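Single-structure report; data block below.
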Amino acid sequence: MKIAGIDEAGRGPVIGPMVIAAVVVDENSLPKLEELKVRDSKKLTPKRREKLFNEILGVLDDYVILELPPDVIGSREGTLNEFEVENFAKALNSLKVKPDVIYADAADVDEERFARELGERLNFEAEVVAKHKADDIFPVVSAASILAKVTRDRAVEKLKEEYGEIGSGYPSDPRTRAFLENYYREHGEFPPIVRKGWKTLKKIAEKVESEKKAEERQATLDRYFRKV
């Protein structure tokens with residue numbers, strides 16, 4: 001029997017791609033994944049994730065990594081959950097080795113609904129099990145999580161080569177916010193690596209525009225008093 005796991009990395013960032021990884025392994029090879037001690041990618045160091053990446057590939061029967069650029073995410077129709085279900089299905093439908101059972105990390109608060117909606121979009125028959133924190137429960141989902149996270153990390157590193165320090169890309173990262181504020185202040189717009197429509201961008205733009213107006217008012221006052 002063939003078992004699949006699927007997970008994403010980069011759902012919440014304002015910068016960079018979302019990456020979805022779907023993996024397939026024979027049930028007889030599951031102990032090999034367990035021997036690698038795969039687990040939720042967020043609980044592993046970048047160095048450990050990189051090492052596991054190639055080791056995981058050696059155990060798999062098949063895998064697909066889908067990289068969704070920020071412009072596609074920002075211009076999507078529907079909710080982020082719907083977008084994720086559609087692209088989970090796209091990744092799974094692209095597998096050459098079709099699984100009999102799929103374990104997925106549920107993006108929906110309703111696990112059964114997520115499993116049902118994912119199953120309805122598949123072009124093959126398979127049992128779908130969706131759980132919250134599936135990457136902590138099922139090694140096959142942990143493996144998918146690691147492939148997705150490493151791929152996103154590599155993409156972010158490439159962006160840093162072009163744009164400098166952008167942080168992790170998450171709105172809560174002060175480095176990311178500083179980069180976006182400075183870029184908007186200098187260019188009057190955000191770089192093409194952001195996800196348009198994110199509330200963070202609106203807040204930053206409003207903050208910078210407010211600061212510019214305050215600076216202009218102060219400059220006007222300074223000129224007036226110099227004349228006086």
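For all residues, glycine too, the Cβ spot is worked out from N, Cα and C.
Modelled residues match the original; the substitutions are not represented.
Sequence annotations record features per position, and here Swiss-Prot assigns domain 'RNase H type-2' to 1-210 based on sequence analysis.
The mutagenesis experiment Asp7 to Ala is recorded by Swiss-Prot, whose note states: Loss of activity. DSSP assigns Asp7 (mutagenesis position) to a strand segment in the three-state reduction. Non-local contacts of Asp7 (mutagenesis position) by the CB criterion (under 8 A, 6+ apart in sequence, same chain) comprise Ile20, Ala21, Ala104, Asp105, Ala134, Asp135, Val141, Ala144, Ser145, Ala148.
According to Swiss-Prot, the feature divalent metal cation binding site maps to Asp7, Glu8, Asp105.
With a 10 A radius on its CB, Glu8 (mutagenesis position) counts 24 other CB atoms from all the protein chains. Here Swiss-Prot notes a mutagenesis experiment, Glu8 to Ala, with the remark: Reduces activity by 99%.
Here Swiss-Prot describes Asp105 to Ala as a published mutagenesis experiment; the accompanying note says: Loss of activity.
Quoted from Swiss-Prot, the note on mutagenesis experiment His132 to Ala is: Reduces activity by 75%. Under a cutoff of 8 A between CB atoms, and with a sequence separation of 6+ in the same chain, the neighbours of His132 (mutagenesis position) are Asp105, Ala106, Glu111.
For Asp135 (mutagenesis position), other Cβ atoms within 10 Å of its Cβ number 29. For Asp135 to Ala, Swiss-Prot lists a mutagenesis experiment annotated as follows: Reduces activity by 98%.
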* To do: Based on DSSP, name the secondary structure state of His132 (mutagenesis position): helix, strand or coil.
  => coil
* Structure fact -> Excluding its own, the Cβ atoms lying within 10 Å of the Cβ of Asp105 (mutagenesis position) add up to 28
